[in-house]
Amino acid sequence: MIGCGACEPEVKMAGGQAAAALPTWKMAARRSLSARGRGVLQAAAGRLLPLLLLSCCWGAGGCTAAGENEETVIIGLRLEDTNDVSFMEGGALRVSERTRVKLRVYGQNINNETWSRIAFTEHERRRHTPSERGLGGPAPPEPDSGPQRCGIRTSDIIILPHIILNRRTSGIIEIEIKPLRKMEKSKSYYLCTSLSTPALGAGGSGSASGTVGGKGGAGVAGLPPPPWAETTWIYHDGEDTKMIVGEEKKFLLPFWLQVIFISLLLCLSGMFSGLNLGLMALDPMELRIVQNCGTEKEKNYAKRIEPVRRQGNYLLCSLLLGNVLVNTTLTILLDDIAGSGLVAVVVSTIGIVIFGEIVPQAICSRHGLAVGANTIFLTKFFMMMTFPASYPVSKLLDCVLGQEIGTVYNREKLLEMLRVTDPYNDLVKEELNIIQGALELRTKTVEDVMTPLRDCFMITGEAILDFNTMSEIMESGYTRIPVFEGERSNIVDLLFVKDLAFVDPDDCTPLKTITKFYNHPLHFVFNDTKLDAMLEEFKKGKSHLAIVQRVNNEGEGDPFYEVLGIVTLEDVIEEIIKSEILDETDLYTDNRTKKKVAHRERKQDFSAFKQTDSEMKVKISPQLLLAMHRFLATEVEAFSPSQMSEKILLRLLKHPNVIQELKYDEKNKKAPECYLYQRNKPVDYFVLILQGKVEVEAGKEGMKFEASAFSYYGVMALTASPVPLSLSRTFVVSRTEVLAAGSPGENKSPPRPCGLNHSDSLSRSDRIDAMTPTLGSSNNQLSSSFLQVYIPDYSVRALSDLQFVKISRQQYQNALMASRMDKTPQSSDSENTKIELTLTELHDGLPDETANLLNEQNCVSHNKANHSLHSEGAI
């Protein structure tokens with residue numbers, strides 16, 4: 001600097017020695033301070049000293065303008081441009097190797113040669129240790145009270161020989177950072193400045209021209225000679241003097257190639273993770289099931305997966321090893337791109353967890369069969385690639401853990417699985433009940449399903465098989481009935497209803513006779529017998545009914561067998577199907593809850609057919625009365641329930657004159673009394689043959705055939721429509737009308753044998769031809785109004801003794817009226833009274849003229865005792 005005596009006389013030096021006076025003054029100030037304020041002065045000296053010098057020079061007026069001979073003062077460095085590899089961190093510059101960095105130099109008289117006064121060293125500035133300081137005393141002085149020389153100037157940082165000036169107070173220099181040595185991750189360098197401008201003029205090329213602290217060109221007292229040519233370099237006394245050079249960030253691969261590899265590895269990671277869950281979740285048992293009963297696509301998938309899945313441990317080791325290798329490589333590549341900080345952790349976690357774990361496992365958990373089958377070639381490839389490592393480990397696992405069997409369900413688990421999956425499977429409720437019942441068969445005993453003894457229908461062994469007993473058996477609806485003697489628990493025999501097929505109730509056969517003849521074996525079982533064992537016994541065909549007993553050892557005395565109830569095959573089947581089997585004879589829906597069955601129809605009451613001797617003149621059995629009643633109600637439309645109630649029909653059949661007998665006379669086969677119907681003779685009654693044979697002659701051709709029991713005739717006599725029979729109509733019938741009326745297309749239905757429905761008339765023309773001569777001679781007796789007359793065109797003659805039903809039109813009409821009254825809602829007393837009055841009119845009513853005419857022509861006289869045909873007059 002130029003001389004400045006007013007401010008600092010000791011600092012006046014020539015040429016390059018002015019810069020060296022600054023540290024000397026600072027060191028003198030340090031020695032004059034107390035130990036307590038030493039640190040503060042030390043921190044402020046380096047920054048405030050240049051400013052004090054400048055203010056001193058300007059204030060005293062002794063400082064000259066800056067010129068070419070003015071010394072350069074360097075205050076500090078700052079990083080000009082910051083980026084990913086060059087930045088400020090904690091007051092130090094952090095740069096990367098193999099880079100060029102621009103630094104801004106701050107100071108006074110910055111010129112084009114300032115770059116040559118800056119250097120860096122690898123050695124850190126020496127600091128006093130606590131042991132070198134006195135406890136409570138002042139710090140030991142610096143060596144010879146001079147500045148510290150820099151160590152060897154490093155060659156790793158090269159100062160490029162140019163500077164960009166800015167107002168002589170700052171400039172921009174550029175440095176080049178060379179590569180670090182091997183095994184070095186980072187390295188610290190420290191700023192040094194020279195006391196003179198190197199290689200500049202006579203006074204600056206070799207050494208300092210003045211002395212500092214009484215020493216000559218040897219440099220700072222107490223230090224070895226300067227190592228760099230003849231220039232003295234000292235540590236820069238400031239805070240921003242440290243530069244940290246870090247390792248250059250290198251990518252393992254080019255960036256674009258790394259992105260491709262990362263994407264591929266993410267896909268492989270997801271595949272391994274998904275296959276690990278999807279394939280290992282498919283146990284061998286499930287794959288076999290799918291192979292046998294899945295869809296065609298599922299069968300194909302299972303067939304491709306099953307050989308690989310059979311080697312479970314080998315597959316598991318291959319998938320896990322591949323997954324670990326892929327994830328490790330992926331982590332390294334992501335770390336190389338994102339770095340090793342928090343960003344790298346977040347990126348790696350998101351990439352692996354979301355795209356490598358969550359997404360593929362969510363897909364494979366639902367579509368593992370399809371994904372595993374479509375990627376089976378990749379699975380086999382990686383199993384081959386990892387064979388050296390995964391196969392030995394898998395064999396070790398096989399030896400330690402044993403063979404993999406798969407998921408096996410016992411009865412309880414299978415039943416619970418069906419219940420839990422009920423909303424999602426296609427089983428209907430009945431199918432599910434049957435499956436549950438079959439699975440629970442071995443867990444239940446016969447005592448759980450048996451019918452208790454008190455609720456069983458049983459018959460005493462002393463019973464007589466008359467109509468009352470057999471009716472009771474039929475009404476019970478059971479096919480196998482236990483027979484007891486004395487107490488109900490003493491079951492000695494078994495009666496099958498089919499055993500009564502050849503039993504006549506009129507014979508009053510003792511029950512013991514039937515049971516001893518058939519001698520059905522009794523089957524006893526204990527109350528703890530399982531239902532599956534009971535079903536096997538029933539399947540052997542020994543019996544479909546078993547008697548349940550238990551050993552009673554309660555109380556005093558010897559143990560004995562106690563009968564609890566009976567169990568049937570139907571009970572076991574009902575337990576399997578979880579539903580009650582009801583037929584038309586069941587009384588209860590369940591033999592335990594005793595819930596009544598709601599029958600849609602009235603139950604048949606066989607007691608109505610139990611007749612007394614005084615009710616009928618002709619003795620018939622209750623069975624025949626029942627058969628006759630059912631035949632008329634079902635086969636003859638005129639007596640169907642829609643026309644006449646069954647109760648009224650039964651009362652009609654029980655009237656004394658409805659059922660009649662006719663004794664056949666062998667000597668006089670064609671006597672008038674042997675004819676039930678004669679051709680062209682009007683009648684008003686219906687006939688049903690019960691026993692015997694008749695000969696029917698029908699048509700103009702006189703065709704003859706025989707008929708027997710349950711053939712009937714004269715239905716139209718009961719329901720014949722009114723026919724106009726006026727005298728004028730009778731005598732004006734022409735031959736043409738007769739022929740026209742007798743055309744083959746009109747209602748011709750000759751009588752049929754074998755109990756089939758017989759026609760009432762062959763043709764309307766035949767009836768007209770027959771009516772003309774008969775009614776023409778009786779025109780004085782008949783009115784010109786309508787007459788309900790039925791004229792058969794056939795003859796019915798007895799061929800043997802007959803027993804038949806004969807119902808007149810009047811009786812039928814009264815019965816119809818009684819049926820209508822029976823259906824009309826009214827009090828029961830008035831109803832029964834009116835019905836009885838109506839039925840009484842069947843024989844109390846006065847016959848009209850037509851009835852008298854019919855009676856005269858068809859009444860049969862009693863020629864022999866006990867061989868007569870009852871008069872067909874109104875009942």
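Heads up, the Cβ atoms here are built off N, Cα and C, so glycines get one too.
If you look for the noted substitutions, you won't find them, since the model keeps the original residues.
Because the structure is a prediction, the values reported are computed rather than measured.
Annotation source Swiss-Prot lists domain 'CNNM transmembrane' at 251-431, citing sequence analysis.
Residue counts for the domain 'CBS 1' (450-511) under DSSP (helix as H, G, I; strand as E, B; rest coil) come to 21 helix, 19 strand, 22 coil. Swiss-Prot lists 450-511 with the feature domain 'CBS 1', giving sequence analysis as the kind of evidence.
If you look up Swiss-Prot, you'll see 518-584 marked as domain 'CBS 2'.
Here Swiss-Prot notes a mutagenesis experiment, N112 to A, with the remark: Loss of N-glycosylation; 90% decrease of plasma membrane expression. The local packing around N112 (mutagenesis position), expressed as other Cβ atoms within 10 Å of its Cβ over all shown chains, amounts to 12.
Sequence-distant contacts of N327 (mutagenesis position), defined as residues of its own chain at least six apart whose C-beta falls under 8 angstroms from its C-beta, comprise S269, I352, G356. Look at N327 (mutagenesis position): DSSP puts it in a helix. The annotation that Swiss-Prot gives for the mutagenesis experiment N327 to A reads: No effect on N-glycosylation.
Long-range neighbours of N527 (mutagenesis position) (same chain, six or more residues apart, CB within less than 8 Å of its CB): T445, V446, E447, M450, V548, Q549, R550, L564. One entry in Swiss-Prot concerns the mutagenesis experiment N527 to A. Its note says: No effect on N-glycosylation.
Where Swiss-Prot documents N591 to A as a mutagenesis experiment, the accompanying text is: No effect on N-glycosylation.
When DSSP labels each residue, the domain 'CBS 2' (518-584) comes out as 19 helix, 21 strand, 27 coil, counted as helix, strand and coil in that order.
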